[in-house]
Amino acid sequence: MTLHSNSTTSPLFPNISSSWVHSPSEAGLPLGTVTQLGSYNISQETGNFSSNDTSSDPLGGHTIWQVVFIAFLTGFLALVTIIGNILVIVAFKVNKQLKTVNNYFLLSLACADLIIGVISMNLFTTYIIMNRWALGNLACDLWLSIDYVASNASVMNLLVISFDRYFSITRPLTYRAKRTTKRAGVMIGLAWVISFVLWAPAILFWQYFVGKRTVPPGECFIQFLSEPTITFGTAIAAFYMPVTIMTILYWRIYKETEKRTKELAGLQASGTEAEAENFVHPTGSSRSCSSYELQQQGVKRSSRRKYGRCHFWFTTKSWKPSAEQMDQDHSSSDSWNNNDAAASLENSASSDEEDIGSETRAIYSIVLKLPGHSSILNSTKLPSSDNLQVSNEDLGTVDVERNAHKLQAQKSMGDGDNCQKDFTKLPIQLESAVDTGKTSDTNSSADKTTATLPLSFKEATLAKRFALKTRSQITKRKRMSLIKEKKAAQTLSAILLAFIITWTPYNIMVLVNTFCDSCIPKTYWNLGYWLCYINSTVNPVCYALCNKTFRTTFKTLLLCQCDKRKRRKQQYQQRQSVIFHKRVPEQAL
């Protein structure tokens, strides 16, 4: 924000020297005497007139109703600005859900807006009403320093928010790993330090750099911005350039969000088609409890390989094998949810040398090398149980310890129609991974080993259902992530739009004043400068409109419902704790 030197100048008094048009001979005095007296009288009369004008009219030439209207309007806006930004700061303090990295930037922006509401708005209103600066040169320089540092910090914070949103969407893996609160604090600190270094020293000490103060008494503006060309240059650096950068970044954010929305829609459609198969083999033939032979395809070993790792917690009551239950598990896709079990998925990259042991308690681990991420996204059919791949390195024998004894591996099922045992032994041909340097078929066949692991039809069915559940979880996580990104983008768009609307009129006048310094009335300068302040009033409204958490927290604070909210939160946590203990089996604790 650039305060133009003509925006609040005291009225000029032309034609003061018109009474001195007579020649020296008419006055009967020497030329030098008349000139000296005339000069003295002109300056004395001018000074007395100005002094009498300013001291006798503290309202600056305004009527009482004009003063009341200006004071009421600006005072109301200042009060709303102060209350709104205090609400943002307090909401960030009391609500842990708001303590995200993105909201740290909004907190910094709220602090800058609060400074403007407390100091800048009120002093500038006094300056407008009195039509002169009556607080002295030091107070003038301090006000301008605080005003410009806070305003520039707001712009810098908007730039930081824009870049943060842009990198979060375009580089989600690399940038978000480094996106911590500590790093956010460093960026916020840099924004404030840069703003302070750019404006405060120049405003406070420029008169000492040039050797004199050129700002007239009763006026308050930045001395080095008295030239329109310099004023326009600062407007380019402080407004036009940041707005251009933020607009470009927001456009890129919008395009990337639309692209990810389309990808998510395709992923959801793919998942729906896969679930519609209801675990029927692609050939159309139903499967019984016969044995399957699952053979792993030979793959090259890479330095790091990703596995889908799942952990199951089974209670004893949910594991009663019978023919009816086998049929029910085979035909119904909801039986997975009916079991008293919980599953958690984590995607982790493990090195080839990492040894993963299997649990021999009620909790046991199954490590399946599921299809790659890209294939999950692009394919519409999940692989059948024949195509399930098992890693020989990470999948050992699966041991399940029941209450009194361990389940023993059983032989393959015979010609009977019904399943009589819990598990059947399924031969699995496992091929150890081949080193990247060995590409010939001879070397590959030499490294192959064969192992037999206990695996039943029910295990294959559960694995397939887990694959579907995994896909559903991936889709859900992507959908939730996209929703959060859209909310953050909406908040950014609202803040950016408010910034452009409130700051553009004044900076357009700065551009016009460069070519025509008398084309813009003083009243327009005052309105344009005050409109820049209104941006600090609008920002908290943007947070509330675009963020439900901010909105509910504001409502809670305004209605003094903090205690009720804490009680509800404690009750919710207690209920969740009870549900968690019910789900986790006692032997797993």
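Including glycine, each Cβ sits where the backbone N, Cα and C put it.
Those substitutions? Not in this structure, it's all original residues.
Swiss-Prot has this to say about the protein:
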MUTAGEN   Tyr148 to Ala  Decreased affinity for acetylcholine
MUTAGEN   Thr231 to Ala  Decreased affinity for acetylcholine
MUTAGEN   Thr234 to Ala  Strongly decreased affinity for acetylcholine
MUTAGEN   Tyr506 to Phe  Decreased affinity for acetylcholine
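Recorded residues Thr234 (mutagenesis position) and Tyr506 (mutagenesis position) have their alpha carbons 13 Å apart, per Cα-Cα distance. The two recorded residues, Tyr506 (mutagenesis position) and Tyr148 (mutagenesis position), have Cα atoms 15 Å apart. Over all protein chains present, the Cβ of Thr231 (mutagenesis position) has 23 other Cβ atoms lying within 10 Å. For Thr234 (mutagenesis position), the Cβ neighbour count at a 10 Å cut-off comes to 18, with all displayed protein chains included. The Cβ neighbour count for Tyr148 (mutagenesis position), using a 10 Å radius and every protein chain shown, is 24. Every protein chain considered, the tally of other Cβ atoms within 10 Å of the Cβ of Tyr506 (mutagenesis position) stands at 23. In this structure, the CA atom of Tyr148 (mutagenesis position) is 13 Å away from the CA atom of Thr231 (mutagenesis position).
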